[in-house]
Amino acid sequence: MEYINTRQKEILYLLLSEPDDYLVVQDFADRVQCSEKTIRNDLKVIEDYLNEHSHAQLIRKPGLGVYLHIEEQERTWLSQQLHTEHFSSRQRSDKERMLHIAYDLLMNPKPVSAKDIAARHFVNRSSIKKDLYAVEEWLKRFDLTLVSRQRLGLKVEGNERNKRKALARISDLIHNTAFTSQFIKSKFLHYEVDFVTKEIKSLQKKHSLYFTDETFESLLLHTLLMVRRIKMKQPISLSPKEMAAVKKKKEYQWTFACLQRLEPVFAIRFPEEEAVYLTLHILGGKVRYPLQTEENLENAVLPKVVGHLINRVSELKMMDFHKDQDLINGLNIHLNTVLQRLSYDLSVANPMLNDIKKMYPYLFHLIIDVLEDINQTFDLHIPEEEAAYLTLHFQAAIERMQGSSETHKKAVIVCHMGIGMSQLLRTKIERKYHQIAVMACIAKADLKDYIKKHEDIDLVISTIALENITVPHIVVSPLLEPGEEKKLSAFIRQLGESHRQKQKTFQMLNNTTPFLVFLQQEAEHRYKLIEQLATALFEKGYVDKDYAVHAVMREKMSATNIGSGIAIPHANAKFIKQSAIAIATLKEPLEWGNEKVSLVFMLAVKHEDQTMTKQLFSELSYLSEQPAFVQKLTKETNVMTFLSHLDY
């Protein structure tokens with residue numbers, strides 16, 4: 001993407017204000033107070049900018065001068081675009097600035113200096129240096145290199161396919177898919193975006209395709225970026241084998257016809273390679289419903305992968321998922337698309353990745369471990385984004401199973417208004433609070449005897465005041481009005497927290513020793529710290545020597561940060577001899593995935609210790625919601641005092 005500086009914008013404003021009227025170079029030089037040579041160089045930059053951003057043409061006529069040939073609608077849009085760029089660049093957040101920088105570098109075929117980037121974004125060179133480092137590290141995920149050439153500047157090097165992948169996943173930099181989508185669309189005219197949207201909808205309707213909203217948006221952005229890259233003479237390149245395989249599919253004919261309808265709108269020709277590339281994205285797109293075609297679920301590896309996944313998660317969770325047909329159907333549909341994407345070398349974004357890792361850390365990391373085995377067994381590369389989606393499938397199955405077979409809290413209802421009102425209240429509670437099992441509806445006079453006989457009662461819900469009751473209780477009206485529903489929800493939450501408080505010792509305290517605690521560490525990189533902690537576990541006889549290298553490999557597959565400055569690196573349980581936990585705090589927070597981490601628990605936990613593992617992850621989840629407590633731990637300098645904080 002071509003940068004234009006403030007002076008060049010002023011020249012372009014002049015051209016826009018005098019459409020179809022010739023202006024001589026001297027006019028520009030006088031207006032912006034520079035030499036004619038500088039103006040001629042600026043006009044070349046402006047011409048490149050216009051070629052990329054619009055259909056406008058810069059016309060030069062010897063003896064007459066220069067004029068801008070542009071449609072009225074486009075002139076208005078371009079004026080607004082220049083105005084918006086000028087003011088919004090001063091107001092961008094750090095992450096948004098990084099998005100702009102990454103996009104500009106990927107779209108710019110020419111080198112650009114860090115000084116120019118800093119000037120464009122109105123920040124100092126040191127801020128830009130940090131941004132460029134983050135962008136450089138992110139580009140490595142796509143086998144792209146940010147090369148710095150002396151006296152020329154910075155340029156992204158790598159093949160076009162990887163650049164397209166990076167552009168499609170650019171939202172990873174700021175973890176805001178909606179903002180990124182609007183950002184890319186803003187680079188095009190409204191009618192261009194609308195026309196592509198209409199054509200993709202038409203394609204869906206005509207061929208009964210049921211893309212998810214996420215896939216639809218992805219296809220729209222891929223198509224728009226394809227147009228821009230073709231205009232920049234940056235076409236995609238595919239292997240003859242890939243071309244031949246895709247061109248046989250009916251989806252190729254659909255895509256080719258769709259692109260032909262777009263050609264007159266954008267005044268370009270789509271090469272066959274581009275039609276094949278877009279077809280790959282259609283084939284790899286996620287659908288809301290299974291496609292009823294002969295090609296559906298045709299992948300021979302699919303049943304093996306689904307079977308392996310369900311078997312291992314069932315074993316590790318000690319829950320039988322084989323009878324949940326909703327789960328099996330969902331996994332078949334989802335993993336069929338995943339395998340398609342992998343075979344076509346397509347990447348996928350998951351805007352919920354970090355939220356899922358924080359909400360369901362135990363299940364997510366369990367599935368990552370299972371996928372590591374699946375990837376090795378079937379020579380696949382299923383990424384963490386897919387692990388997060390699979391986590392949701394299994395979490396839904398767990399909630400279905402718990403809803404039908406187990407409950408969290410046993411309750412008794414005390415109602416003073418007879419059986420009819422008691423049953424109404426019972427029905428309301430059971431319908432609205434699935435975590436409550438109402439064991440009985442009784443009179444106040446019978447309550448004490450009932451509690452003596454049923455010591456496992458967790459709470460009493462009463463319509464009248466109660467005295468001398470040892471079990472937690474709450475008073476509500478028989479009709480359980482909306483305000484009381486909130487009150488009851490808060491009461492149930494407090495019960496959970498008080499249960500947590502009764503556990504006076506963290507499970508992790510039972511699985512560590514002072515010799516495995518390292519406070520105020522200074523580490524250059526998270527991999528170095530992982531190796532240090534794994535080595536400590538090995539030297540104490542808890543793990544095999546290979547645990548360290550496999551923990552780093554596992555970290556590369558998916559960063560183990562879980563929020564609130566906490567990370568939980570670990571490796572496959574087959575390298576563990578005895579369950580143990582090594583702990584480190586950091587003098588300075590360390591970059592860890594998409595956040596900075598100060599507290600690290602290296603988990604070496606055998607799968608056989610199921611009860612302990614569940615309790616451990618419950619504690620970690622609790623810790624991630626207690627920033628003040630985490631800060632207290634990370635500031636501690638004495639090992640024994642640190643451990644005493646975990647015994648309360």
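Cβ from N, Cα, C; glycine included.
The domain 'PRD 1' annotation in Swiss-Prot covers 187-292 and is backed by sequence analysis.
Reduced to three states, the DSSP call for H222 (mutagenesis position) is helix. Under its mutagenesis entries, Swiss-Prot includes H222 to A with the note: Reduced DNA binding.
According to Swiss-Prot, the mutagenesis experiment H281 to A carries this note: Reduced DNA binding. Within the same chain, the residues at least 6 positions away from H281 (mutagenesis position) whose Cβ sits under 8 Å from its Cβ are S218, L219, H222, Y344, L346, listed in sequence order.
Under the heading domain 'PRD 2', Swiss-Prot lists 297-404, citing sequence analysis as support.
Looking at Swiss-Prot, you'll find the mutagenesis H334 to A noted as follows: Loss of DNA binding. Its own atom aside, the Cβ of H334 (mutagenesis position) has 18 Cβ atoms within 10 angstroms in the protein chains shown. DSSP gives H334 (mutagenesis position) a helix state.
Annotation for H393 (mutagenesis position): same-chain Cβ neighbours under 8 Å, separated by at least 6 residues, are L327, G330, L331, H334. For H393 to A, Swiss-Prot lists a mutagenesis experiment annotated as follows: Loss of DNA binding.
Positions annotated as domain 'PTS EIIB type-2' by Swiss-Prot: 409-500. Counted with DSSP, the domain 'PTS EIIB type-2' (409-500) comes out as 44 helix, 20 strand, 28 coil.
Using a 10 Å Cβ-Cβ cutoff, C415 (mutagenesis position) registers 23 neighbours. Listed in Swiss-Prot as a mutagenesis experiment, C415 to A is described as follows: No effect on DNA binding. Results in a weak constitutive ManR activity.
Residues or ranges marked as domain 'PTS EIIA type-2' by Swiss-Prot: 510-648. Remark: secondary structure over the domain 'PTS EIIA type-2' (510-648) totals 64 helix, 37 strand, 38 coil, with classes taken from DSSP.
A simple way to gauge crowding: the CB of H570 (mutagenesis position) has 24 other CB atoms within 10 angstroms, across all the protein chains here. Under the heading of mutagenesis, Swiss-Prot lists H570 to A and annotates it as follows: No reduction in DNA-binding activity can be observed in the presence of EIIBA-Man. Leads to a nearly constitutive ManR activity.
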Report the mean pLDDT of the predicted model across the domain 'PRD 2' (297-404), rounded to a whole number. 85
Integer Å value for the Cα distance linking C415 (mutagenesis position) with H570 (mutagenesis position) is 52
Using DSSP, break the domain 'PRD 2' (297-404) down into helix, strand and coil residues and give each count. 81 helix, 0 strand, 27 coil
For the domain 'PRD 1' (187-292), give the DSSP counts of helix residues, strand residues and coil residues. 73 helix, 2 strand, 31 coil
